[in-house]
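A.B. asks: Below you will find the structure I want to go over with you.
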Amino acid sequence: MKAAVDLKPTLTIIKTEKVDLELFPSPDMECADVPLLTPSSKEMMSQALKATFSGFTKEQQRLGIPKDPRQWTETHVRDWVMWAVNEFSLKGVDFQKFCMSGAALCALGKECFLELAPDFVGDILWEHLEILQKEDVKPYQVNGANPTYPESCYTSDYFISYGIEHAQCVPPSEFSEPSFITESYQTLHPISSEELLSLKYENDYPSVILQDPLQTDTLQTDYFAIKQEVLTPDNMCLGRASRGKLGGQDSFESVESYDSCDRLTQSWSSQSSFNSLQRVPSYDSFDYEDYPAALPNHKPKGTFKDYVRDRADLNKDKPVIPAAALAGYTGSGPIQLWQFLLELLTDKSCQSFISWTGDGWEFKLSDPDEVARRWGKRKNKPKMNYEKLSRGLRYYYDKNIIHKTAGKRYVYRFVCDLQSLLGYTPEELHAMLDVKPDAD
């Protein structure tokens, strides 16, 4: 006699539970304590969050937030972050880091954006920001008709959002077409001083502008306080701005003075507007639709050399090319790595760890760890090291700003048109700094 076998199908019910997003770390939690997102978990998170993101539409309508995040004001950005914090019960979000326009926020790129918030939290916010940008993609009109954007978005913020800065924080490995700029292309098309002037906001996000400059009791440094007015081709000479004083102890070494210079130069560029802005993207530098280049038709009058000629405070026992002054001259906002390197290279006291080799614009990092430490101090990033610094240098390869010298360790060369920008030949700088040709 055979035993009866129960072949009835069974239904297994899996209980689902809401993800506890309060597990997100606080800002003071070490990164090592936070598990990294894997590609598969990121994909699952992306799919799970898309439906929830749709709830932001009602919030946009209620608060009058534009659909295009590149048109957001600082208030809109704050409202968006606050909505996300409440919607997902996010923890550890520092709202001060998001004090910027939507255009500046979108221009950061993923790598820099993720530095604004703890792990997981930054991924959620970035995912939503990307979706919002893709939902509001609008084609440019090139037949003479004006685009549908409001006139107000042709300010410098609009320039930032659709300019070359939009690609600044994306390392070459993240491009979907990594070979869209070849070595031969770089050789045949060196970056011009005008293109160099257009590069902004790479490797860092804009700092919050201080209302009152820091007060210290030593070394005075001039700065320019720019009035909130439209810069036309006739009044773009930066020397027309009113002058003030900013005190800064050990101004080329202290973190506080670095931050104040960043904020002042950020104020300089963010309060400007370019009537002559090239509104239709140019693809001369990039053959990729997500990274259009937009350049102003006019650059500041004269060279940097002319700009600092009458400023005696910049000529005595200081770098020939202070990064803060160069950032102010170019209107680049926060100090950029290439500007910082030029400051160190034109400071005699730094020749023990970074110096010109004597061969044109070639330079060597004799102590790369010290260079990285100072860059981290300048940007208030104590975890900065040479590995991270070198990633920033590699980013410059495709931009034709800096190239690595083949066969030489820690040796690089500026390949952009520095002479037109600075007004100095490399030989002039070498003579001023008593540079002896490298024996290697």
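Including glycine, each Cβ sits where the backbone N, Cα and C put it.
Original residues only: the substitutions mentioned are not part of this model.
Note that the structure is a prediction, hence the values are computed from the model and not measured.
As annotated by Swiss-Prot, domain 'PNT' applies to 51-136, with the evidence given as sequence analysis. For the published mutagenesis Ser251 to Ala, Swiss-Prot gives the following note: Decreased phosphorylation, leading to decreased autoinhibition. Strongly decreased phosphorylation, leading to stongly decreased autoinhibition; when associated with 282-A--A-285. One entry in Swiss-Prot concerns the mutagenesis experiment Ser270 to Ala. Its note says: Does not affect phosphorylation and autoinhibition. Where Swiss-Prot documents Ser273 to Ala as a mutagenesis experiment, the accompanying text is: Does not affect phosphorylation and autoinhibition. The mutagenesis experiment Leu429 to Ala is recorded by Swiss-Prot, whose note states: Reduced autoinhibition.
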A.B. asks: Work out the three-state DSSP category of Leu429 (mutagenesis position).
C.D. replies: helix
A.B. asks: Count up the helix, strand and coil residues in the domain 'PNT' (51-136) according to DSSP, in that order.
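C.D. replies: With helix first, then strand, then coil, the domain 'PNT' (51-136) has 62 helix, 0 strand, 24 coil.
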A.B. asks: When you measure from the Cβ of Leu429 (mutagenesis position), which residues in the chain that are at least 6 apart have a Cβ under 8 Å away?
C.D. replies: Val320, Leu345, Thr346, Trp356, Val435
